[in-house]
Amino acid sequence: MATDSSMPGTVIGKAEFSDTKAASEFGTDLSRWRLNVDNGRHMWEYLESEDEARKRPQSFLEKYWLGLPYELPARPRATCALEAVENGWEFFKRLQTADGHWGCNDDGPLFVTSGMVIARYIVGIPIDSHMKQEMCRYLLNVVNEDGGWGLFIQSPSTVFGTVMNYCMLRILGLGPEHPAMAKARNTLHRLGSARATPTWGKFWLCVLGVYEWEGMVPLPPEPLLVPASLPFNPGKWWVHTRNVYISMSYLYGHRFSMPPNKLVQALRDELYDIPYQQINWPAQRTNVSAADRLTDPTWIQRSFTSALTMYETFKIPFLRRRALNEALFQIETETRNTHYLCIAPVSFASNMLALYHAHGRDSHWIRGMRDRFIDPMWLCREGLAASGTNGTSLWDTALTVQATIDAGLAARPENQAILRKALEFIDNSQIREDPLGVHHVYRQPTRGAWPFSTRDQSYAVSDTTAEAVKVIVLLQRIEGFPSRISDERLQQAIDLILGMENAGGGFSAYEPVRGPKFLELLNITELYENVMTDNLYPECTSSVIMCLTTFAREYPTYRPRDIQACLSRSIDYLLRSQYPNGGWFASWGVCFTYATMFALQGLACMGWNESNCAACQRACSFLLQHQNPDGGWGESLDTVRFKQYLPHPDGSQVTNTAYAVIGLLAARCGNHEAIRRGVAYLVKEQQDTGEWLPGPLEGVFAPPGGMRYPNYKFHFTLMALGRYVAIHGNECLAI
């Protein structure tokens, strides 16, 4: 960051990022890209003509996310927490979109975009040339030094990541002799070639026609016919696993593959270390590279695979037909309920292929999904890639509003127009009805819920609903804000939240846990853990506690006994889920610092803190134990896999420091000096523009996968600084 001497009082900012040499040849003119939004929806558009670009100048928001230079009025560098809050907010408020929300990419997994590109190629829908270029640029910016790709960005190369993205780049037009492709191919062969890809990769290669279905672990659709009360029915599984499995089983049951063409024939030669015709396909079913496999298969998993193979040999034709019809019904209803989005891009891609097989390319199903292809795509500094969902619109907006309330910014007249727009977006995002066929298609009721992303996506999430209700109650009682969301609608949301509680207390994300934990013994993904059923999460539970206590103060006569009973059980869950080290373990953020922040806030809502609660004392000791000499905290994503706190190799990180400070403040930790040092670190890391720079992956999705949540460095940091000022005052910090 630097001050431009030709423009007094102006700071010129630019992301500290540059393309790799391989990626630079694919870049488009980034000054031509514009972001269109509609009720949380994101659609990046390339303006073809100079006249169009001139008539619609690029916004600050667009320049920031693309990594282009931007201009801001210069502000004095902060020397205290309140000044840092004001500088940070002056920057972050400019990232609000025209429809009132804060959005961003939540990319990270390196198989999401490739699945969507493969599906679109098979269906025969061309991709715009500028999008193709930016997709290539992204992959060549995040490629590993050995030329391969991992399960997610910043992870070691795997067969799955490398083969999926190799196929994607070939589809997008890169030739086999391109240096990047030759290097990727060498890594792929060194790791075992495409023969050693996990089941998920084998599926995508099968539908593309570059792998044979006999080499797949069977994915029969018949579990859909099992009584819904039994754990083997997909309705008992985690919602993402369920959605992916249903469409995969449909395509497996039909042995759907793209007819061979020149590219398919070429890939059959390029992906393998032995001739395609000589491969013993049944022997490849359990051939998974050590680089991909999370754990060795158990005897139960091996026996389960053998049983599936035997069943496939002796399957009953009329049951198979019924099961395939049921799978198609489930896919159609999912697509209809989500307005052609599907719960996430991963199942969007496989659902698109199933609907293409059933109804053809000219059907309304494919036309609708073609128009939704752009929704999860985000053009970031590295290029264009699909996010894990169709965005984070509601989640990030609710957290941003909470940050402004905590920092005392919401009550300031100059901020109310911005926050009224945010409130309007939150208002428009509430889901007002249940899904069609709610019970038949295993959906959780959604009437009154708020989604993670957009209303069209239509899935209820416990913590996003809780965070939305909390900020609505807090914001609507500040003078100057309209009561847009009625008491009745808030009560519907509370009813929904109470209905999502698990037996014995605690909250999952999308729906209460439905299946027994032994289902994890049958996990054949090879890539992930704890993905067969939903789980209890301290993060979600704590958000609900904060929501219910906030709501109960404002509406003390609405279901007080039910709310109090839920709060009591939720606290019990938090206490029994605390780790022996004193922290709580997160499944959605990194990791102990993230969950411990939430848990301490939840306990604080019930009046528990370091002075009167042994759990809070242990948690404070845990956080203080891991503070770095510079005052910050830095936790590695590897913590997710190894289940123990691992310091980040690059030292302190802004997000982890913000989490720790928020947790210690919530617990009323008596070590004021440690908190002050953490706050000083956050102030020191702030740039002249008021921003905080991007860091390592902030989020987790399906352990051990990492994801980006780039807005976390803004709203959690603003929360930490604002709460520090509210509790300890605005003292000058020695930076």
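The backbone N, Cα and C atoms fix where each Cβ goes, glycine too.
The active site, proton donor annotation in Swiss-Prot covers Asp463, and the record cites a curator's inference as its basis. DSSP assigns Asp463 (active site, proton donor) to a helix. For Asp463 (active site, proton donor), the count of additional Cβ atoms within 10 Å of its Cβ stands at 26 [all protein chains shown].
Listed in Swiss-Prot as a mutagenesis experiment, Pro703 to Lys is described as follows: Impairs catalytic activity; when associated with S-704. In sequence order, Tyr528, Glu529, Asn530, Ser587, Val640, Arg641 are the residues near Pro703 (mutagenesis position), counting only same-chain partners six or more apart with C-beta under 8 A.
In this structure, Pro704 (mutagenesis position) belongs to neither helix nor strand by DSSP; it is coil. Proximity of Pro704 (mutagenesis position) to non-local residues of its own chain (separation of 6 or more, Cβ distance below 8 Å) is seen for Leu151, Leu294, Tyr528, Glu529, Leu637, Asp638, Val640, Arg641, given in sequence order. Quoting Swiss-Prot on the mutagenesis of Pro704 to Ser: Impairs catalytic activity; when associated with K-703.
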